[in-house]
Amino acid sequence: MDTTPASRGQWPVGIMSSVINVFASGKSCNSGGAPRSSVRRGHRAGAARDKSRGFDAPPRRPKGGVHPATTSKDPNKDIRGPPAPTPHKKYRGPAIPGEGRSGVHTTRPRRRAGRSGGMDPRQLVAQPQQRWAKTEIPTERRAEIDGLLPSLLNTLDGQIQGDAALLRYCVGAIKRELRRRWESVQPAHHVAASSGKPSPQLFNEAAQNAEDLSGDGKGCAGQSVQQEVLHSGSGVPPVCADCGKPAANKW
C-alpha cells in the first residue's frame, strides 16, 4: 500500500503553488484570445501579421541638414533681392463703352504723350490739300478749247461708218452744247493773248468755227449739203449728222 502524500490526496506546498500559477497563466491566455505563435503565417493564410513594435526611425535627411527644395538655385539671388511681382492684368471692361454703367459716362483719363515729339495722340494731323480740287479754267484757254472741238467733231463725224446712230447723236449733242456756249461766251477772236494782242490763230479758228456752226448745215465747209437724218429709236429725236440740229422727218 502506497503511503506517499500524493496517494493520501495531499500535495506538497511547492507543487500546489506551481499548479496554481500554471492554471492562472492559462486562464489569462484564454481570456485574451488565441495564443500568439512565434511563427509568422503567410499573407494567403488570412491571419493577422504581428507588427514589430520596434522604434520608428525618423525620415532620412541630407547631410547638409537643409531640405533640397529650400535651397536656392541662383547663388546671386540674395544679392539682387527678391524678384519683382508680376503686374496684375487689367480688366478690359465691356465691349461697348458705357455699357453696364447705368448711363453715366465717366471722363477718360488723358493719355501721356508718346516718345516721338511729345505730341498728344488725339491732336489732329493737318490733312494735305486735295489735288483733285476744282479749278477755274481761264477764259483764253476755254476759248481755245472751244475753237478746237468743232473741227475734231467734224473729223469724227466724217470717220463714222455703218449703222452708228447713237454715236452720231452724241456728236450732234456736243455740237449743240458748243453752240450754246458760243452764244453765252464772247467769241474767241475777241480774247486777247498773254502778250495783250489778239492771237491770229484763234481769230482764224474762231471765224472758221463760226461759219461751220452757223445756219442749218448749208454752209458747212468740206461737207456735203445733203442732210442725213438718223433714227436710233423712239427715245432719240432725229438729228442732222452735219450740224447736229433736229431735222424734220422725211418719212
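Just so you know, the numbers here start at 1 and follow the chain as drawn.
Here the Cβ of each residue, glycine as well, is placed from N, Cα and C on the backbone.
Now, the feature entries from Swiss-Prot:
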type	residues	note
MUTAGEN	LEU149 to Ala	Complete loss of nucleolar localization and nuclear export
MUTAGEN	LEU152 to Ala	Increases nucleoplasmic accumulation
MUTAGEN	LEU153 to Ala	Increases nucleoplasmic accumulation
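Structure coloured by features recorded in Swiss-Prot.
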{"residue": "LEU149", "record": "mutagenesis position", "Cβ within 10 Å": "16"}
{"residue": "LEU152", "record": "mutagenesis position", "Cβ within 10 Å": "11"}
{"residue": "LEU153", "record": "mutagenesis position", "Cβ within 10 Å": "18"}
